[in-house]
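Accompanying notes for the structure given below.
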Amino acid sequence: MVSVFLSTLLLSAAAVQAYLPAQQIDVQSSLLSDPSKVAGKTYDYIIAGGGLTGLTVAAKLTENPKIKVLVIEKGFYESNDGAIIEDPNAYGQIFGTTVDQNYLTVPLINNRTNNIKAGKGLGGSTLINGDSWTRPDKVQIDSWEKVFGMEGWNWDNMFEYMKKAEAARTPTAAQLAAGHSFNATCHGTNGTVQSGARDNGQPWSPIMKALMNTVSALGVPVQQDFLCGHPRGVSMIMNNLDENQVRVDAARAWLLPNYQRSNLEILTGQMVGKVLFKQTASGPQAVGVNFGTNKAVNFDVFAKHEVLLAAGSAISPLILEYSGIGLKSVLDQANVTQLLDLPVGINMQDQTTTTVSSRASSAGAGQGQAVFFANFTETFGDYAPQARDLLNTKLDQWAEETVARGGFHNVTALKVQYENYRNWLLDEDVAFAELFMDTEGKINFDLWDLIPFTRGSVHILSSDPYLWQFANDPKFFLNEFDLLGQAAASKLARDLTSQGAMKEYFAGETLPGYNLVQNATLSQWSDYVLQNFRPNWHAVSSCSMMSRELGGVVDATAKVYGTQGLRVIDGSIPPTQVSSHVMTIFYGMALKVADAILDDYAKSA
């Protein structure tokens, strides 16, 4: 595990409390690490993966003392690792450690591979992410029902589940004055996942308000609560933090209060390789999993009711493929006998990030982060007619090219997705780009195109799940619109940094700096982006939840089509990208799916 680092910052009684280390509770010693302790046993439910959705669903199921659950997690309990995980200001320091899966993509643009960051440990990626807490546009979630046929997956329903997960703290007067916003009707207060303002106790930088004043002059809404269903605009954001500014990862929220339940067992240091099935008249029924660490050391464990895959958007598709569920062409190449033909591992949608950074003058000193969710017109500016023309003339061509590249399998069904995205951007005023600004002596924008038209894939390369041989191929920028959008968002960030009220605090650009001329065209920005982007690590849709006709892998209750007793319950199932950070969606989704599982359990009792 990462070594523990403890530090205490003493502030006056009047100051907001900065990060204080959390109480250290030895959870790991109460968990299982010996696979023989569970091998051959039978549980009601087996959950493959102890990340955000896995731990949330495990906690909800085991509220019923009659339900026995086993969670199998490759990593360990890491929430005690001190500031490197607990302190939100240490974001990024955990990258490259044993708590980071650090998957490699196949060679992409210019033959570059990219690292895909994902948490390895109980809590999954909530251990290592930026713990930002926003929600998407309501029309995006409504489309899951209206466009993709997933009954019950609409904003009104999901909004209640998302609020049910949350325990929000109202910002202080000083935080509101600095640029935070809070609409109490959009927040839950009785949930498990704490949210509040990030605050290190230092004075607030005036740059947040300067950004708001700059975009307000352009007609952009400011100080919007980003959790109310229409996030377009500029505001400061909430984070998953407790009152001591400690990261509230999924293990701290859902496992720490519940790890001593007698009906909940957590096995660490092991990975699920494949699902075990028996054939029935109704098709294959999941009866357990094979887990272990290598081909010579692995075990079987059995599920009375269901197997629930929660290994994440990069890994859950692989478990299905190792189990014989997937595209025949992929399984044949890996020497796996096909059990069921489903479009597993395609339709994967991740975003891309670039950075525009400048020095801040001494007048801009202080802490703070603000986000600009920009719509289509705000992002593209003078280039909006060109971008609109692409959306109105190229969807058929893009769908054909994507299918030919292996990003999807059906041109007609993919065009439904593309038309949905076009409607969002041109008719529904959804946020198209996110510009995330950090201060503290700088004006730093990390920014990304939120709505990618590129479709990637992740597939196995052998029949042995423990060799860890797979091809993660996001296919970044193989769609021209995605590159244009990322370039336009980058250009917008540079323009905003030195105009309007922001000019007072601008003290010279450091990135791109001299690497890109100041009056760069969108074409020049595109060239720069290709050389300097990174993945955004928000991949979804590799086991899409949509009608089977449109390319779905799971139905509206997260059940894998054509099977019994098998669900995928993680970030691989949302059928679309969204204009937000994804934790709120995943928590709400996990609670909704948990209710569906419990409904089926009640019917079987």
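Backbone N, Cα and C define each Cβ position, glycine as well.
These figures come from a predicted structure and were not determined experimentally.
Feature list (source: Swiss-Prot):
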ACT_SITE  His538  active site, proton acceptor
BINDING   Leu52, Thr53, Glu73, Gln101, Gly121, Ser125, Asn129, Gly130, Ser132, Val272, Gly571, Met583  FAD binding site
MUTAGEN   Tyr91 to Phe  Slightly decreases the affinity to beta-D-glucose
MUTAGEN   Phe436 to Ala  Strongly decreases the affinity to beta-D-glucose
MUTAGEN   Phe436 to Val  Slightly decreases the affinity to beta-D-glucose
MUTAGEN   Trp448 to Ala  Slightly decreases the affinity to beta-D-glucose
MUTAGEN   Arg534 to Lys  Decreases the affinity to beta-D-glucose with an 80-fold increase in the apparent Km for glucose
MUTAGEN   Arg534 to Gln  Decreases the affinity to beta-D-glucose with a 120-fold increase in the apparent Km for glucose
MUTAGEN   His538 to Ala or Val  Almost completely abolishes activity
MUTAGEN   His581 to Ala or Val  Completely abolishes activity
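Relative to His581 (mutagenesis position), the binding-site residues with Cα atoms inside 10 Å are Ser132, the candidates having been Leu52, Glu73, Gly121, Ser132, Gly571. The mutagenesis positions shown are Tyr91, Phe436, Trp448, His538; of these, the one with its CA atom nearest the CA of Asn129 (FAD binding site) is Tyr91. Counting only same-chain residues at least 6 apart in sequence, those with a Cβ under 8 Å from the Cβ of Trp448 (mutagenesis position) are Gln351, Thr352, Thr353, Thr354, Ala433, Glu434, Gln486, Ala489, Asn536. The two recorded residues Tyr91 (mutagenesis position) and Arg534 (mutagenesis position) have their Cα atoms spaced 16 Å from each other. Among the residues Leu52, Thr53, Glu73, Gln101, Gly121, Ser125, Asn129, Gly130, Ser132, Val272, Gly571, Met583 said to bind FAD, no two Cα atoms are farther apart than 29 Å. Annotation: Phe436 carries the greatest number of neighbouring Cβ atoms among the mutagenesis positions Tyr91, Phe436 [cut-off 10 Å, Cβ to Cβ]. Taking a C-beta cut-off of under 8 Å and a sequence gap of six or more, His538 (mutagenesis position) has these contacts in its own chain: Asp350, Gln351, Gln577, His581, Val582.
Residues near Leu52 (FAD binding site) in space but far in sequence (CB under 8 A, at least 6 apart, same chain), listed by position: Gly123, Gly124, Ser125, Thr126, Ala250, Asp570, Gly571, Met583, Phe586, Tyr587, Ala590. Figure note: comparing Cβ neighbours within 10 Å for the mutagenesis positions Arg534, His581, the maximum is reached by His581. Looking at Gly121 (FAD binding site) and Phe436 (mutagenesis position), their Cα atoms lie 27 Å from each other.
You'll find the Cα of Phe436 (mutagenesis position) roughly 10 Å from the Cα of Ser132 (FAD binding site). If you measure from the Cα atom of Glu73 (FAD binding site) to that of Arg534 (mutagenesis position), you get 27 Å. Across the structure, Ser132 (FAD binding site) and Arg534 (mutagenesis position) are spaced 19 Å apart at their Cα atoms.
According to its DSSP assignment, Arg534 (mutagenesis position) is in a strand.
Ranking the binding-site residues Gly121, Asn129 by how many other Cβ atoms lie within 10 angstroms of each Cβ puts Asn129 at the bottom.
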